[in-house]
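For reference, the structure is listed below as structure tokens.
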Amino acid sequence: MAGMKTSPSQDEEACVLAIQLATSTVLPMILKSAIELDILNTISKAGPGNYLSPSDLASKLLMSNPHAPIMLERILRVLATYKVLGCKPSELSDGEVEWLYCWTPVCKFLSNNEDGASIAPLLLVHQDQVPMKSWYHLTDAILDGGTAFNKAYGMNIFDYASQDPQFNKVFNRSMAGHSTITMKKILETYNGFEGLKSIVDVGGGSGATLNMIISKYPTIKGINFDLPHVVGDSPIHPGVEHVGGDMFASVPKGDAIFLKWIFHSWSDEDCLRILKNCYEALADNKKVIVAEFIIPEVPGGSDDATKSVVHLDAVMLAYVPGGKERTEKEFEALATSAGFKSFRKVCCAFNTWIMEFSK
């Protein structure tokens, strides 16, 4: 553009980044294949510090395609570039160099842990053909109004999932894996459940989150609150009572009310309705415990935590009418508007922030 002067080195760097952005679909699709081929789990099982060659990997994965090692090498190179894998050279007997690949901390979270949980299903759901189609409608949604997913399917993502058993399975698996990993970290980091006699998990689904809380704090009575058809199919958990209802109508009473990743699916008006019902369900000096992502006040941050949350905000923009990630000030404003006397940001667990709204 006229008037914009850059040095040759700045131009070089900027153009290289532009090309990387232009081909940025490569990384998620390579990761999708790596997960579907069980590459990451196989490398993780080898253990930290143990390296595998592409040929080793093809053999362990029982691949019959004679070209598989060469193709795997190209996939592994991409993953190593983004620190999903580590790599080192190994000199062969003929003097040629072969590259070997190993586990990294990022690979740890994209592989099954001791609980069988992983972030991998979260990646698979976002690369699934169903939600991918919605991105082709984002431009129209911005120009004409509405939500990209609704334009693609005529309904929101939650209603669609209830009508598509295969996608529903993929969706639920992604939520379960992410939730298990995050809740485990929350329970290691946050001590605000100590001393509670009862806790209500609003929008608690099958009760898995509440079961994790009660397993650590067995004297707490847990109330898992969700829509009747959701809790009707939920498994029995010791110390957990399933209660069906509508959070927009009322919320069961408890010492504390827990809401994890609920508010980012709703508009400010809907969040306020939910919070006012929570306020009515609490005695004085009791609290709502909120677990949500917090988006920075100032745009332009380049750290991984910021990139992660702005990605999730874009996901909510495309998939969920009214859904969005919020700043700390926006959460505090919601708490104040609902009548709570204090707001406190307590701690962070894998980019999910714990906040307390006290009555």
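Using N, Cα and C of the backbone, Cβ positions are placed for all residues, glycine too.
Nope, none of those substitutions made it into this model, it's the original residues.
Feature annotation from Swiss-Prot assigns active site, proton acceptor to His264; the stated evidence is sequence analysis. What Swiss-Prot records for His126, His264 is bergaptol binding site. The feature S-adenosyl-L-homocysteine binding site is assigned by Swiss-Prot to Ser179, Gly203, Asp226, Asp246, Lys260. The note that Swiss-Prot attaches to the published mutagenesis Phe158 to Tyr is: Abolished catalytic activity; when associated with P-265 and Q-315. Under the heading of mutagenesis, Swiss-Prot lists Met175 to Tyr and annotates it as follows: Abolished catalytic activity; when associated with W-316. Swiss-Prot gives this note for the published mutagenesis Met175 to Ala: Altered substrate binding. Here Swiss-Prot describes Asp226 to Ala as a published mutagenesis experiment; the accompanying note says: Altered substrate binding. Among the mutagenesis experiments that Swiss-Prot reports, Ser265 to Phe is described with the note: Strongly reduced catalytic activity; when associated with Y-157 and N-315. Abolished catalytic activity; when associated with N-315 and I-320. Among the mutagenesis experiments that Swiss-Prot reports, Val315 to Asn is described with the note: Abolished catalytic activity; when associated with H-265. Strongly reduced catalytic activity; when associated with Y-157 and F-265. Abolished catalytic activity; when associated with F-265 and I-320. In Swiss-Prot, a published mutagenesis experiment is listed as Met316 to Tyr, annotated Abolished catalytic activity; when associated with K-261.
Shown here: features listed in Swiss-Prot, placed on the structure.
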residue	record	contacts (Cβ under 8 Å, 6+ apart)
Phe158	mutagenesis position	Val320
Met175	mutagenesis position	Gly205
Gly203	S-adenosyl-L-homocysteine binding site	Phe225, Asp226, Met247, Leu259, Lys260, Ile262
Asp246	S-adenosyl-L-homocysteine binding site	Leu227
His264	active site, proton acceptor	Glu292, Phe293, Leu312, Met316, Gly323, Lys324, Glu325, Arg326
Ser265	mutagenesis position	Met316, Val320, Gly322, Gly323
Val315	mutagenesis position	His126
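In this structure, His126 is the one among the binding-site residues His126, Lys260 with the smallest number of other Cβ atoms inside 10 Å of its Cβ. In the three-state DSSP scheme, Lys260 (S-adenosyl-L-homocysteine binding site) falls into the strand class. Other C-beta atoms found within 10 angstroms of the C-beta of Ser179 (S-adenosyl-L-homocysteine binding site) number 21, with every protein chain shown included. A 10 Å cutoff on Cβ-Cβ distances gives Asp226 (mutagenesis position) a total of 22 other Cβ atoms nearby, all chains included.
In this view, Met316 (mutagenesis position) is surrounded by 18 other Cβ atoms within 10 Å of its Cβ, with every protein chain counted.
DSSP assigns Asp246 (S-adenosyl-L-homocysteine binding site) to coil, not to a helix or a strand. According to DSSP, Gly203 (S-adenosyl-L-homocysteine binding site) sits in a coil region rather than a helix or strand.
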